[in-house]
Every structure is written in C-alpha cells, then in structure tokens.
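Read the structure below first, then the notes.
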Amino acid sequence: MGSSTSTPAPPPKKNKPEGRKADNQILNSYQKSIVRNAWRHMSQKGPSNCGSTITRRMMARKSTIGDILDRSTLDYHNLQIVEFLQKVMQSLDEPDKISKLCQEIGQKHAKYRRSKGMKIDYWDKLGEAITETIREYQGWKIHRESLRAATVLVSYVVDQLRFGYSRGLHVQGSRETKEDDEE
C-alpha cells in the first residue's frame, strides 16, 4: 500500500451569502436560535428516543451499519449520538470546538474500517438520519429557514466527521507501512 507523508486538508467551510453571519460562524444568530429550539423540542421527547430514532434511520438506509453497531452496543450508541449532538448545540458559537469534536470522533472510528468494515459514506447516512429526525421532531413547525439551518449544520458536522475519519485512515496507513518496513 502506498504511503504519503501529507495529511489531507480539512474540508472548507460552506460558503454562505455575505452579511448573514460572522466570518467563522457556521450559522447566523437567527439560524442558531432556530436550531437550538428544535433541539430543545427533540430532547424533550427523551434523549434515548432521539438517539434510537437516528440509529434506526441509519440502519434502514444502509443495512451494513447494523454489522458495525452490535446489538449489544445500540443503547450506548443511542446515548452517545445524543451527547454528541448536545455538545454541538452547546458549541454553536464556537465552530472550532465543533470541528475538533467531530474530527476526533471521526478519527477514533477509523479503526473500524478494517475490523468491522466501516465505510466513509456511513457518515453521510448519519447526516441524513439526523436531518430526517429533525424534520420529524419539528412536525408542523417546519419552515424553510429551519430546514436550511439544520441542513447547513449537519452538512458541516458530517464534513468534519469524514475529515477526521480520513485522517485516521491516513495515520493508520502510515503506521502499517512503517511496521511493514521494519519487518
């Protein structure tokens, strides 16, 4: 397997119309307010319920995800998803914190590529499941700006998770190549 010494560059932040938000912000203040309200509504339904809805949707979109999420760890993952989303909501004013969190999680999951067959597109399935769950939990309250804000945030989160995952694969590949050279 060929090895490169460079690490992939982080994904660029999405371009938004000028004047809508501060330079380094993912969402403008109105969008943050909408997303926070949606999250409050979702988390009132019970955190594990929200997490299990997301997990169930992911597995429905890609059945092989169920192979990675052992039945014995489903409850754990349901709670982890909710805790992750809670941290994202708490950090909406600090996009660098969101990036770091997502990249760390993505990188930690790289080890599952070889052992369980995890693929990078599973992060997309997670994003789709989160977006659908937000739509469901908002019910009749849905309006365009709310969906747009959720989509922008989820896209950013997924891009950062994918970047961390790719970086983790790169680090693993470098380690494996080094180990092969030493043998």
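Any Cβ shown, glycine's included, is placed from N, Cα and C.
Taken straight from Swiss-Prot:
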BINDING   HIS77, HIS109  heme binding site
DOMAIN    26-166  domain 'Globin'
MUTAGEN   GLY2 to Ala  Abolishes myristoylation and transport to nucleus
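If you take the C-beta of HIS77 (heme binding site) and look for same-chain residues 6 or more apart in sequence within under 8 angstroms, you find GLY51, THR55, LEU69. Confidence across the domain 'Globin' (26-166), taken as the mean pLDDT and rounded to a whole number, stands at 88. All protein chains considered, the CB of HIS109 (heme binding site) has 20 other CB atoms within 10 Å.
Remark: secondary structure over the domain 'Globin' (26-166) totals 119 helix, 0 strand, 22 coil, with classes taken from DSSP.
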